[in-house]
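Record features (Swiss-Prot):
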type    : residues     : note
DOMAIN  : 10-128       : domain 'Response regulatory'
DOMAIN  : 200-265      : domain 'HTH luxR-type'
MUTAGEN : ASP60 to Ala : No change in transcriptional regulatory activity
Amino acid sequence: MDKPASRHFSVLIIDDEPQVTSELRELLENSGYRCVTSTHRESAIASFQADPNIGLVICDLYLGQDNGIRLIESLKEVAGNGRFFESIILTGHDGRQEVIEAMRVGAADYYQKPVAPQELLHGLERLESRLHERVRSQLSLSHVNQRLEYLAESLNSIYRDIHKIKYEVHGNSQPSALRSEDSQPSAPPAPVAESQVSPSNPLFGKLSPRQQAVARLVSKGLTNYQIAYELGITENTVKLYVSQVLRLMHMHNRTQLALALSPAAMQQGSGAVVH
């Protein structure tokens, strides 16, 4: 009879009895599995790290001084979140507590020695199907995440374009700092440097950097649309900042804020200190 086609995942067989690993290896290789064997913890972990195709692990519960359940936990730590594998625990003892502990750490199945060959093969096939499904789900999730990232970037680009159009419509298509006084006859006087604004009102220094930035732009006569464009935030966020600034500076409207941060107010504040 022809040997079955090779499987996608390799099997790591761990048992401190070489005869057991040899018999299991022969059984599984005759069923199309590629096998890696180990008789102790250190070599098992090294083999698992060296071969990313290992997706199925058969491990004896007692490995001399080592414990198969603890070894499965170590393999999970090595695998991390980016690698999947399914594990089977073998034991020559009938212990309910060991079964519970094995299931708790993530072992998928539990067999008593001597294991019926066909029962073990059927169990491996079930786990192999489950592993394929987990990998497919992970790939599908990764693809969805990539599409969401692309969609988010596209939406951000559209949002920036809309903001730019709004700014050009409401702001006469020129940055606020470049508008001439002739084109804006009702605009307040030319803005003062940021370092000059702060001393004019002691409450100004208590604002956060973002609140100060919004306050300065309000004092220059910019609309919420224009401030949003300047700072790269939404208009609703601008409204929230303006409300916070007015409350923290004990003012009732934007006009009071603009007057408080005007060059004249700054000069008065300086004159109060220097005589």
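Note: Cβ is positioned from N, Cα and C throughout, glycine not excepted.
Mean per-residue pLDDT, taken over the domain 'Response regulatory' (10-128), amounts to 91. When Cβ atoms from all protein chains are considered, those within 10 Å of ASP60 (mutagenesis position) total 23, not counting its own.
ASP60 (mutagenesis position) falls within a strand segment according to DSSP.
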